[in-house]
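Novice: Annotation of the published mutagenesis S44 to A in Swiss-Prot: Abolishes O-glycosylation and localization at the cell surface; when associated with A-50; A-51; A-52; A-56; A-57; A-58; A-60; A-61; A-62; A-63; A-65; A-76; A-68; A-69; A-71 and A-77; the original residue is retained in the structure shown. Annotation source Swiss-Prot lists Ca(2+) binding site at L115, D693, S695, T698, citing similarity to another entry. What Swiss-Prot lists as Zn(2+) binding site is H175, H284, E521, Y560. For S335, the entry in Swiss-Prot reads active site, nucleophile. According to Swiss-Prot, the mutagenesis experiment F756 to R or D carries this note: Loss of function. One mutagenesis experiment named in Swiss-Prot is F756 to I, and its note says No effect. The annotation that Swiss-Prot gives for the mutagenesis experiment I758 to V reads: No effect. A mutagenesis experiment is reported in Swiss-Prot for this position, I758 to F, and the note states: Impairs enzyme activity. Quoted from Swiss-Prot, the note on the mutagenesis of I758 to R or D is: Loss of function.
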Amino acid sequence: MAKRTFSSLEAFLIFLLVMMTAITVALLTLLFVTSGTIENHKDSGNHWVSTTQGPTTTQSSPTTQTPTTQTPDLPPSQNFSGYYIGVGRADCTGQVSDINLMGYGKNGQNAQGLLTRLFSRAFILADPDGSNRMAFVSVELCMISQRLRLEVLKRLQSKYGSLYRRDNVILSATHTHSGPAGFFQYTLYILASEGFSNRTFQYIVSGIVKSIDIAHTNLKPGKVLINKGNVANVQINRSPSSYLQNPPSERARYSSDTDKEMVVLKLVDLNGEDLGLISWFAVHPVSMNNSNHLVNSDNMGYAAYLFEQEKNRGYLPGQGPFVAGFASSNLGDVSPNILGPHCVNTGESCDNDKSTCPSGGPSMCMASGPGQDMFESTHIIGRVIYQKAKELHASASQEVTGPVLTAHQWVNMTDVSVQLNATHTVKTCKAALGYSFAAGTIDGVSGLNITQGTTEGNLFWDTLRDQLLGKPSEEIIECQKPKPILIHTGELTKPHPWQPDIVDIQIVTLGSLAIAAIPGEFTTMSGRRLREAVKKEFALYGMKDMTVVIAGLSNVYTHYITTYEEYQAQRYEAASTIYGPHTLSAYIQLFRALAKAIATDTVANMSSGPEPPFFKNLIGSLIPNIADRAPIGKQFGDVLQPAKPEYRVGEVVEVVFVGANPKNSAENQTHQTFLTVEKYEDSVANWQIMHNDASWETRFYWHKGVLGLSNATIHWHIPDTALPGVYRIRYFGHNRKQELLKPAVILAFEGISSPFEIVTT
């Protein structure tokens with residue numbers, strides 16, 4: 001074997017990794033020595049700094065939906081064939097500074113402002129007689145953590161008793177890679193988040209619960225209509241060589257290596273008035289790449305924004321009665337970067353199997369979207385998705401009728417025996433991540449010289465792992481083959497387990513529609529196999545012609561799920577299939593059992609399974625809270641760079657203010673926006689809000705200085721729809737004030753730009 005030499009860059013990266021790992025292990029060891037307790041999900045999770053809510057600014061804006069904590073009875077049963085329908089939407093943005101963005105796993109990709117707010121969108125559907133109901137919640141996050149779900153269910157139980165439960169509530173993430181991290185309890189994700197943020201966790205939980213509260217309050221009789229159609233020109237398979245590992249006979253049944261079908265539910269009241277929309281479609285929200293530092297909802301969020309703005313005329317983004325949820329599906333190997341991978345340094349094509357370049361290696365092989373930049377690519381992909389949903393929504397005519405039925409189990413996914421046939425039984429494995437996990441994907445490469453498709457370990461990395469984390473057992477090595485194990489997460493338990501063992505599996509049916517809530521990212525072919533198996537199981541026991549949709553990234557996150565054949569190639573998705581080569585077969589067996597129980601009315605006979613843990617004393621953020629300071633002679637909100645006197649459509653207004661850390665505002669759930677764009681209306685002699693920070697036309701940048709100093713820069717990209725007139729920009733923030741020997745307080749402030757004019761010539 002030839003002696004391996006390292007470049008100066010690789011040597012530096014290795015040194016950096018060793019130092020970071022040593023520091024991490026030391027911190028974990030310290031925490032484990034001092035704490036490390038486990039509680040069940042009845043724990044509140046509030047073990048950190050109490051939030052101090054300061055006064056908030058009063059803004060003129062359209063009335064927002066207000067939830068109630070009461071549990072009103074449904075109206076007396078009426079003679080209608082539909083469902084009681086309730087929709088609700090609430091802000092769940094969390095921190096937009098001093099926190100990592102979740103998804104790419106790129107060190108240093110921390111939040112530095114806001115492009116759009118993140119929303120939780122809840123849809124409640126109840127039988128006409130009130131006998132059963134379900135709540136489907138699409139949340140603009142990278143994934144749902146087990147801790148989030150347990151805390152949401154706890155709060156719902158305290159408000160509504162047994163009305164909303166683990167079996168009839170689905171929390172599904174859209175999978176934006178531009179949302180905040182910090183809301184996890186398993187060690188691997190805490191390390192990726194650079195600590196647990198109770199501030200963000202509480203904000204997200206409250207937003208999810210509030211969206212359900214609003215939907216619950218708004219329940220009214222209505223109908224559900226379903227439609228399906230294909231979406232073109234928004235997807236590619238980012239691991240086509242893995243897809244080709246699947247049997248030719250199976251691939252021949254499909255016209256594409258991605259699922260192009262969108263399923264849309266149109267929700268209307270008994271008068272036919274629109275209430276909301278749910279769509280499921282498989283594409284990664286990674287049009288915004290890993291150079292981005294602005295919190296946003298990416299392409300699926302832009303589709304939801306366009307739909308809601310069209311239906312909620314006269315309302316600001318995030319407000320209005322109509323709610324549009326663009327939910328994820330089996331997107332595991334599906335990219336929106338449709339121009340495909342190429343070597344960014346030479347323009348050549350990448351090696352298809354390894355996603356690497358002749359010059360520069362894997363870090364040079366990247367895929368790009370259809371736009372001139374990531375913002376334009378997001379708009380292009382999101383608009384196409386919106387337009388197809390709009391078309392399907394307008395033409396939907398097939399009504400969904402039938403009872404609401406639910407089934408749920410907790411399963412130890414590290415110990416599932418799978419009956420492949422009459423003579424062969426296999427098992428899942430303790431969790432582990434393979435080498436190609438560290439390679440990243442063509443949507444977001446890593447900086448390490450590790451390629452996708454790696455099927456053999458490396459002596460250096462194996463030795464480093466063994467010294468820092470201990471050696472993986474022979475059992476896990478054999479079980480995970482042909483995956484070369486980089487991190488044996490299932491055998492690491494200090495200070496808490498590194499990845500989950502206990503996983504939620506869940507099916508909810510609405511008449512002839514079945515929603516399979518999957519706890520991760522199924523690849524295209526994995527999703528097809530699961531849908532087909534569940535549909536056949538329903539048909540076998542009398543529920544024929546079911547439409548099965550996959551709700552991706554639901555309830556708990558367990559990385560990827562490839563087919564057995566794709567697993568052999570060990571590209572990124574396979575290396576991230578943590579429970580081993582038979583993970584998909586295990587899920588198919590488990591979901592078939594749920595389908596059978598629903599179809600045979602035997603759900604009550606099923607075991608609930610082992611309850612997941614709820615950990616206390618998690619590693620907090622390593623970024624301290626420090627007092628904000630304004631420059632000498634200035635106050636928070638003062639203008640440092642004014643707007644120009646005059647602008648035209650298509651230009652960008654830029655105003656710079658004396659700022660404060662925007663994470664302070666995440667401690668105040670009533671904080672609605674960091675900015676407004678306002679137009680002076682002569683007819684009422686007052687300023688009217690035209691845009692807020694949920695608008696895609698605005699951008700809020702936070703520039704961190706030293707010793708508590710910072711600036712806030714607000715951009716308004718003037719749209720074609722802007723009318724001539726006089727405008728201004730307002731900035732809303734909160735500063736942390738710390739006096740000696742006194743607790744910190746959070747104080748609200750605002751800044752106002754000088755007026756400027758939009759002209760036509």
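Here the Cβ of each residue, glycine as well, is placed from N, Cα and C on the backbone.
Just the original residues are modelled here, none of the noted substitutions.
Map these features onto the structure and tell me what's around them.
Specialist: The Cβ of D693 (Ca(2+) binding site) lies under 8 Å from the Cβ of L114, T116, R117, T673, F674, L675, F700, each of these being in the same chain and 6 or more residues away along the sequence.
A simple way to gauge crowding: the CB of H175 (Zn(2+) binding site) has 25 other CB atoms within 10 angstroms, across all the protein chains here.
Non-local contacts of S335 (active site, nucleophile) by the CB criterion (under 8 A, 6+ apart in sequence, same chain) comprise Q235, I236, N237, R238, V283, H284, V286, A367, T441, I442, D443.
Its Cβ taken as reference, F756 (mutagenesis position) is surrounded by 19 other Cβ atoms within 10 Å in the chains shown. DSSP gives F756 (mutagenesis position) a strand state.
Taking the Cβ of I758 (mutagenesis position) as reference, residues of its chain lying under 8 Å away and at least six apart in sequence are, in sequence order, E646, Y647, R648, V649, I718, A722, L723, P724, G725, Y727.
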Novice: For E521 (Zn(2+) binding site), identify the closest of the recorded positions L115, S695, T698, F756, judging by Cα separation.
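Specialist: Smallest Cα separation from E521 (Zn(2+) binding site) among L115, S695, T698, F756: L115.
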Novice: Distance between H175 (Zn(2+) binding site) and L115 (Ca(2+) binding site) at the Cα atoms, whole Å?
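Specialist: Cα-Cα distance, H175 (Zn(2+) binding site) to L115 (Ca(2+) binding site): 16 Å.
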Novice: Do you know offhand how many angstrom separate L115 (Ca(2+) binding site) and F756 (mutagenesis position) by C-alpha?
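Specialist: So the Cα of F756 (mutagenesis position) lies 22 Å away from that of L115 (Ca(2+) binding site).
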Novice: Beyond L115, D693, S695, T698, what residues of that chain have CB atoms within 8 A of the centre of the Ca(2+) site's CB atoms?
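Specialist: In sequence order, the nearby non-listed residues are L114, T116, R117, P317, L675, H691, N692, A694, W696, E697, R699, F700.
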Novice: Once near-sequence residues are set aside, which residues in the chain of S695 (Ca(2+) binding site), 6 or more away, have Cβ atoms under 8 Å from its Cβ?
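Specialist: Once residues fewer than 6 apart are set aside, S695 (Ca(2+) binding site) is near T116, L316, P317, V677.
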Novice: Within 10 Å of the Cβ of L115 (Ca(2+) binding site), how many other Cβ atoms can you find? Include all protein chains, please.
Specialist: 27
Novice: According to DSSP, does L115 (Ca(2+) binding site) sit in a helix, a strand, or coil?
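Specialist: Coil, per DSSP.
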Novice: Quick check: with H175, H284, E521, Y560 left out, which same-chain residues have Cβ atoms within 8 Å of the centroid of the Zn(2+) site Cβ atoms?
Specialist: S328, L331, G332, V334, G520, G552, L553
Novice: Hey, how far is F756 (mutagenesis position) from T698 (Ca(2+) binding site), Cα to Cα, in Å?
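Specialist: Computed Cα spacing between F756 (mutagenesis position) and T698 (Ca(2+) binding site) is 16 Å.
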